[in-house]
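Copied over from Swiss-Prot, here are the features:
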DOMAIN    140-436  domain 'ABC transmembrane type-1'
BINDING   Arg315, Thr316, Arg317, Phe318, Arg319, Asn378, Phe379, Gly380, Gln381, Gly428  glutathione binding site
MUTAGEN   Glu433 to Lys  Exhibits siderocytosis with increased zinc protoporphyrin
DOMAIN    472-706  domain 'ABC transporter'
BINDING   Tyr481, Gly505, Gly506, Ser507, Gly508, Ser509, Gly510, Lys511, Ser512, Thr513, Ile514, Val515, Arg516  ATP binding site
Amino acid sequence: MALLAIHSWRWAAAAVAFEKHKHSAVLTRALVSMCGSGPRWSSSQRGASGSARLSQTTESLRNTTQQRWGKDNSRQLLDATKALQTWPLIEKRTCWHGHAGGGLHTDPKEGLKDVDTRKIIKAMLSYVWPEDRPDLRARVAISLGFLGGAKAMNIVVPFMFKYAVDSLNQMSGNMLNLSDAPNTVATMATAVLIGYGVSRAGAAFFNEVRNAVFGKVAQNSIRRIAKNVFLHLHNLDLGFHLSRQTGALSKAIDRGTRGISFVLSALVFNLLPIVFEMMLVSSVLYYKCGAQFALVTLGTLGAYTAFTVAVTRWRTRFRIEMNKADNDAGNAAIDSLLNYETVKYFNNEKYEAQRYDGFLKTYETASLKSTSTLAMLNFGQNAIFSVGLTAIMVLASQGIVAGALTVGDLVMVNGLLFQLSLPLNFLGTVYRETRQALIDMNTLFTLLKVDTRIKDKVMAPPLQITPQTATVAFDNVHFEYIEGQKVLNGVSFEVPAGKKVAIVGGSGSGKSTIVRLLFRFYEPQKGSIYLAGQNLQDVSLESLRRAVGVVPQDAVLFHNTIYYNLLYGNINASPEEVYAVAKLAGLHDAILRMPHGYDTQVGERGLKLSGGEKQRVAIARAILKNPPVILYDEATSSLDSITEETILGAMRDVVKHRTSIFIAHRLSTVVDADEIIVLSQGKVAERGTHYGLLANSSSIYSEMWHTQSNRVQNQDSLGWDAKKESLSKEEERKKLQEEIVNSVKGCGNCSC
């Protein structure tokens, strides 16, 4: 045993230069297994640095080794542990999977430049007054006309009330004759009271008609903006989406569109009309009652507005905190529910609930601050308005005593101010919500201003390609996701039209990156990629992506029926074509066994289907797309061996006359490839056919092949050993049974 350990450690020391991070893990596992129990760390030691823990590990290994094997036999182990100390415990990644090395932004506009509020309003008004929609502009003009009529009727109402009070106050028989219906109607007081009612009804009528006419303008604007944002997000490059949480983006779009609706209503029907009505009331009071009334009114309104604006600005930060907490809570809930099975596997329901409750508590705290400060705002507004109204009433009373004003004038002044109080009470809410809506719209319009790094050249021609000309060529391609960490370092190869080429290599060697570059999710920093002899950067993205089909490693399906997900490969395909590709992918019979057949809902992200079924759906819809070039990114990774062989046979027929590139981990799936390209450290290390590469026993491919083959053989051997053990136990049981039977027979006494 000691000799075996010594040879193992000599081999490990000789392999220091080859993938250090892998061998460090191997050495650590070997040390722990040989030394009995591994090192135990206290809770404080777990938080220590990697180097500190490694030092503790090696010291523990020295002590344990000396105790168990003695100093002479542990020399090689000590040499190996010294080598371990010189290796970094955690190395920087040079590969890239998703957003490795960086967290997702929960704020959708994090790292983006804000858009000026004036530009937001200008952009929004361009949707309200579109040059290509004269019908919508006509609706806006009609709405403004009804708005003016409603405000005019509002001003008339207090005047009608004044004349009615003055008429009744004179108590003249000619002015008020209630002896019969005609005389009652004919009296001035009654006519004025009827006019009062008509004015109020007219104001309400104009307001409601205005809302009905303008409704189409507002909803059309919201729809167009939301559609443009949605389309723009789809046009952004993959790097943007990998750095943003989908839940946060969804909430940003939702809040932004709701904000547009509110701002449109607030600007057109609240803020501007309030200003207009304030000026109109002040002018009427100046003309009818004098400058003092106008000054008190303007002073009250000015103080009211200034107080509202100041307090609302201060309160806005609480709303921002609420939004952030709402975003975090929403993201946590979505993330947890999407990982429902993982939560169950680790019994972490309470942990997830506590985590979610933490975000809700933050939201609750900010919400309480917002509610309490709102009470302060409302009280301050009422106090200012009450002081102004009292001052106006005192002035009116003095005017009545002096004979300059009538009782009707006092009622008119009171009515005018109270009419202003309604929109003024709403002013605080309108201003607060408008500011919040502008914040939400800022996020929305900031997203619209984001420029994609992957775009067409001006007047880029479509890709000219046929299955006979679909050659793929990489020419000295250099690429890195993070500056200074090269993923591809001068990769060059060519895939002839109609040929099947496999790309293999270790994890992080750049296999999947080739798929992303060929689909133009990213651009290489150096070098060129050609398809059908045309540089990818010179042709339109739409034509390029129509010509390339991709079967991803992780197939994600839409929350819809199986038929919908299959049809997504070509939305114009007939049902017969959909059924044909399902049969080709070995999926048709499995679908027919489902309760609803092709109308079966697959669940969110396809969670109701098994991994193999999802993979077959992805393969089927890629076949339905019928592109000249197909990329398989470990497309059979989720399949069992029997299904894998069935699908591989089907795929051989599919790719027979088209260019195909297989990104493979299991080498057995690409044995029949016309050429196999082996990537190592971002470069093409080897290339050739399966048997040609195996002929070189020292090649990377040969080593990978034998490693995988030995693993399969070991699994088979373990299965055979278990079977033999089971058989030997059965034979032993039978032998024991025979001995018991024979002993009974030899005794001759049945009582035995």
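The backbone N, Cα and C atoms fix where each Cβ goes, and this holds for glycine too.
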Residue pair Ile514 (ATP binding site), Arg319 (glutathione binding site) - Cα distance, angstrom, rounded: 45
Cβ neighbour count (within 10 Å, all chains shown) around Gly508 (ATP binding site): 18
Rounded to the nearest Å - Cα separation of Arg319 (glutathione binding site) and Tyr481 (ATP binding site): 37
Among Tyr481, Gly505, Gly506, Ser507, Gly508, Ser509, Gly510, Lys511, Ser512, Thr513, Ile514, Val515, Arg516, the record's ATP binders - longest CA distance, Å: 19
Shortest C-alpha distance to Gln381 (glutathione binding site) - which of the binding-site residues Gly506, Ser512, Arg516: Arg516
Local Cβ density at Gly506 (ATP binding site) - other Cβ atoms counted within 10 Å: 17
Other CB atoms within 10 A, centred on Glu433 (mutagenesis position): 19
Distance from Tyr481 (ATP binding site) back to Arg315 (glutathione binding site), taken between C-alpha atoms, in Å: 42
Segment-level pLDDT (mean, integer) for the domain 'ABC transporter' (472-706): 87
DSSP three-state assignment (helix, strand or coil) for Phe379 (glutathione binding site): helix
Gly510 (ATP binding site) versus recorded positions Arg317, Phe379, Glu433 - nearest by Cα: Arg317
Whole-number Å value for how far Arg317 (glutathione binding site) lies from Glu433 (mutagenesis position) (Cα to Cα): 13
Around the Cβ of Arg319 (glutathione binding site), the count of other Cβ atoms that are within 10 Å: 19
